[in-house]
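Step one of this worksheet: look at the structure below.
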Amino acid sequence: MEEDDNLKKGNERNKKKAIFSNDDFTGEDSLMEDHLELREKLSEDIDMIKTSLKNNLVCSTLNDNEILTLSNYMQFFVFKSGNLVIKQGEKGSYFFIINSGKFDVYVNDKKVKTMGKGSSFGEAALIHNTQRSATIIAETDGTLWGVQRSTFRATLKQLSNRNFNENRTFIDSVSVFDMLTEAQKNMITNACVIQNFKSGETIVKQGDYGDVLYILKEGKATVYINDEEIRVLEKGSYFGERALLYDEPRSATIIAKEPTACASICRKLLNIVLGNLQVVLFRNIMTEALQQSEIFKQFSGDQLNDLADTAIVRDYPANYNILHKDKVKSVKYIIVLEGKVELFLDDTSIGILSRGMSFGDQYVLNQKQPFKHTIKSLEVCKIALITETCLADCLGNNNIDASIDYNNKKSIIKKMYIFRYLTDKQCNLLIEAFRTTRYEEGDYIIQEGEVGSRFYIIKNGEVEIVKNKKRLRTLGKNDYFGERALLYDEPRTASVISKVNNVECWFVDKSVFLQIIQGPMLAHLEERIKMQDTKVEMDELETERIIGRGTFGTVKLVHHKPTKIRYALKCVSKRSIINLNQQNNIKLEREITAENDHPFIIRLVRTFKDSKYFYFLTELVTGGELYDAIRKLGLLSKSQAQFYLGSIILAIEYLHERNIVYRDLKPENILLDKQGYVKLIDFGCAKKVQGRAYTLVGTPHYMAPEVILGKGYGCTVDIWALGICLYEFICGPLPFGNDEEDQLEIFRDILTGQLTFPDYVTDTDSINLMKRLLCRLPQGRIGCSINGFKDIKDHPFFSNFNWDKLAGRLLDPPLVSKSETYAEDIDIKQIEEEDAEDDEEPLNDEDNWDIDF
């Protein structure tokens, strides 16, 4: 019964709409100007304000200093008996605390309660510009403390930025973090926890085992060793860094000399966010050293990571022969992780290597060459040794030249759309199928007008592209040509002629390619290339029907009259964009959508504009919404959930690699193509982020806690939304606020509600992944560590899942629509009538804001 009830709840939920917070001037702002009075806050005022703010949902995670800062921004308002304070249905922008008097609350013109001193109202207005759920009128003369949303959220942003920058400065000063990357240091900064100590309170005690690093942000602390005062630490000092690396007793006692605040980092949280610090530091050193090598810099990133993982790390005392020319057997390369070593050739010193330096390129390139050097430690040191076995395990063989050759081919073909999403197996088969051919100066490699069947990559030399006897350009090493011949039987559009002697090319024949690439992937590639090749103008499009409708306009099914190729045309009303102040968002949506190039993300063909609309011409996706699909399927099986969640992960991972946060992930924004594979659509909420974003945007039920709290967020918010989607797939309803329409109550449940699971959900791996995706602390959320999506892909939930086959379209989707399915089917005449009405009102447009559209 519980399963049926929850399935019913999930099926009955309405489609959820995104919200955009903005700080436009409202009627409420105008009203408050008439009641504002200047008044200095007394200590009892500040105490009351602080108490009220601490009980406020949005302020629940703020520390005392942040609460005090916000208190200082509260303004004083005076009302006479009968004065209106806020009105039900109007957009709100203030949060209030009653200082004196009584205020009546009305819902739908019915009085429901009276509030007095210390009570607060308008909490939702601090989050975004939602409509007021009640009217409040002064019953008696009274006064309020109030703060405007824009001031409140700007203050939160300022406090958050200041705190992050200050903590990051402290992190930069800790020597143990010197070898970390910028991204890794930012991860640690986000993991900092502020701890306050009273004067005389012990921070760490000599002899105790510790796992926390402390950095003094405020105050002073005294260091004692064996009860003897050694020194006083001040702001910026740090202690306990060895606790992050080693499990050993504290070497001193440290006591707060005055009220002291410390930024603290514990080993457990650091391991979650970054991994074992010592391992990370050594891996960074090894990777950087390998990238400096003339040999290893030609390896792929994955191969370098594998080498770092398989390298043997050893400690050596001072004055020790680490490698002797007469005794070395399998070691081919060394990297100094700590300390210094001296390098000898024929007993003559030829140099000193310190941390981060490496040696051995010649022995890697020619592994049969005897080791002629001796390496001796000058001090205690730690060395990474790369052996023949390490190289063989990493590369699959000991032939370095062949491996570099393979890497070159792979890096070239992965740049091309038709090869980019091949499975590893398909990619390997394709590369193995390449053959080598040579040409002399003046030889025709391909002839204009002939039907081609080969694809070429230039291994060495130069060729000329000639069309109608006119030289167009010259191609050189690692350039390619003729790829269309693998998909289409069509004449070559130009000739390719060898420019010099001994031009070497790798080539593969169409017959071989078609043996490797078959079925859904081949069909997908053919359609994608054909769509991109077609040149489309607005007047060449003819509308067939309306297939979607939203806040800003409609989506039409159109066809290109010359070629009959069908597309989707998203028509966005300029009036709606201007009225809702979304000019920057629509420009950003165009920029992001134009750059996207992934099989699980909607493909933009081009954009148009006229006096009334912006137009996005995209590929046509005919399989309906995932929202409807999961209702047809019922509660998803594990394999079905793996398919859909895995597909969404690949799309979101692609965006995050480009520093794009999507911010509105939900089944309504995912379509299914005719093969049953996903397409992520609608980038109206997406944003490119370098640091952190602060705007409240997205669909409330899918919003991460950090979006609501207003202290800054990044790509972690999409990981939270993955957890909401997975819960919906497996459990039925939404995990937070499923039965709520009041946005404040939805937000309250997201921030404080308990995550529970129906009794019929028994798979422990599924439950564990949902819990870890829906971790309220972003730094503890799976997928948000330095490993990124790898941690999610490696989770036991996906233990039997083939990611390679998913990317290669070799899996059977849970649902393939038997006919074309769209979100809407609206009569075209109805839309045309509305468009005609639109002409009657002039646009309040800004000059040239859309000039680049």
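Positions of Cβ are set from backbone N, Cα and C atoms, glycine also.
Keep in mind it's a predicted model, so treat the numbers as computed, not measured.
For Lys113, Gly122, Glu123, Ala125, Arg132, Ser133, the entry in Swiss-Prot reads 3',5'-cyclic GMP 1 binding site, with the evidence type experimental evidence. There are 26 other Cβ atoms within 10 Å of the Cβ belonging to Ala125 (3',5'-cyclic GMP 1 binding site). According to DSSP, Ala125 (3',5'-cyclic GMP 1 binding site) is assigned to a helical segment.
Following the DSSP three-state reduction, the secondary structure of Ser133 (mutagenesis position) is coil. Under the heading of mutagenesis, Swiss-Prot lists Ser133 to Ala and annotates it as follows: No effect on cGMP-mediated catalytic activity. Slight reduction in cGMP-mediated catalytic activity; when associated with A-251. Severe loss of cGMP-mediated catalytic activity; when associated with A-493 or A-251 and A-493.
While the structure shown retains the original residue, Swiss-Prot records the mutagenesis experiment Ser251 to Ala with this note: 12% reduction in cGMP-mediated catalytic activity. Slight reduction in cGMP-mediated catalytic activity; when associated with A-133. Severe loss of cGMP-mediated catalytic activity; when associated with A-493 or A-133 and A-493. Ser251 (mutagenesis position) falls outside any helix or strand according to DSSP and counts as coil.
In this structure, Gly360 (mutagenesis position) belongs to neither helix nor strand by DSSP; it is coil. Long-range C-beta contacts of Gly360 (mutagenesis position), restricted to its own chain and to partners at least six residues apart, with a cutoff below 8 Å, comprise Val331, Lys332, Tyr333, Ile334, Ile386. According to Swiss-Prot, the mutagenesis experiment Gly360 to Glu carries this note: 55% loss in cGMP-mediated catalytic activity.
Marked as 3',5'-cyclic GMP 2 binding site by Swiss-Prot: Arg473, Gly482, Glu483, Ala485, Arg492, Thr493. Under 8 Å, Cβ to Cβ, and six or more positions away along its own chain, Gly482 (3',5'-cyclic GMP 2 binding site) finds Ile446, Gly452, Arg454, Phe455, Tyr456, Arg492, Val496.
Neighbours of Arg484 (mutagenesis position), defined as other CB atoms within 10 A of its CB across all chains, total 15. Listed in Swiss-Prot as a mutagenesis experiment, Arg484 to Ala is described as follows: Reduces affinity for cGMP and severe loss of kinase activity.
Among the mutagenesis results in Swiss-Prot, Thr493 to Ala has the note: 42% reduction in cGMP-mediated catalytic activity. Severe loss of cGMP-mediated catalytic activity; when associated with A-133, A-251 or A-133 and A-251. The residue drawn here is the original one. The Cβ neighbour count for Thr493 (mutagenesis position), using a 10 Å radius over every protein chain in view, is 12. DSSP classifies Thr493 (mutagenesis position) as coil under the three-state reduction.
In the three-state DSSP classification, Gln532 (mutagenesis position) falls within a helix. Within its own chain, Gln532 (mutagenesis position) has Arg603, Val605 as residues 6 or more apart in sequence whose C-beta sits under 8 angstroms from its own. In Swiss-Prot, the entry for mutagenesis Gln532 to Ala states: Reduces affinity for cGMP and severe loss of kinase activity. The structure shown retains the original residue.
Record note (Swiss-Prot), mutagenesis Asp533 to Ala: Reduces affinity for cGMP and severe loss of kinase activity. The unchanged residue is displayed. Neighbour count (other Cβ atoms within 10 Å of the Cβ, all protein chains): 11 for Asp533 (mutagenesis position).
The domain 'Protein kinase' annotation in Swiss-Prot covers 541-798.
Feature annotation from Swiss-Prot assigns ATP binding site to Ile547, Gly548, Arg549, Gly550, Thr551, Phe552, Gly553, Thr554, Val555, Lys570; the stated evidence is sequence analysis. DSSP assigns Arg549 (ATP binding site) to a strand in the three-state reduction. Listed in sequence order, Val555, Ala823, Glu824, Ile826 are the same-chain residues six or more apart from Arg549 (ATP binding site) with CB atoms under 8 A from its CB.
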Candidate binding-site residues Gly122, Glu123, Ala125, Arg473, Gly553, pick with smallest Cα gap to Arg484 (mutagenesis position): Arg473
Pairwise Cα distance for Gly122 (3',5'-cyclic GMP 1 binding site)/Thr551 (ATP binding site) [Å, integer]: 26
Average model confidence [pLDDT] within the domain 'Protein kinase' (541-798): 93
Secondary-structure category, per DSSP, in which Val555 (ATP binding site) falls: strand
By Cα-Cα distance, the member of mutagenesis positions Ser133, Ser251, Asp533 nearest Ala485 (3',5'-cyclic GMP 2 binding site): Asp533
Gly482 (3',5'-cyclic GMP 2 binding site) in three-state DSSP notation: coil
DSSP-derived structure type at Lys113 (3',5'-cyclic GMP 1 binding site), helix or strand or else coil: strand
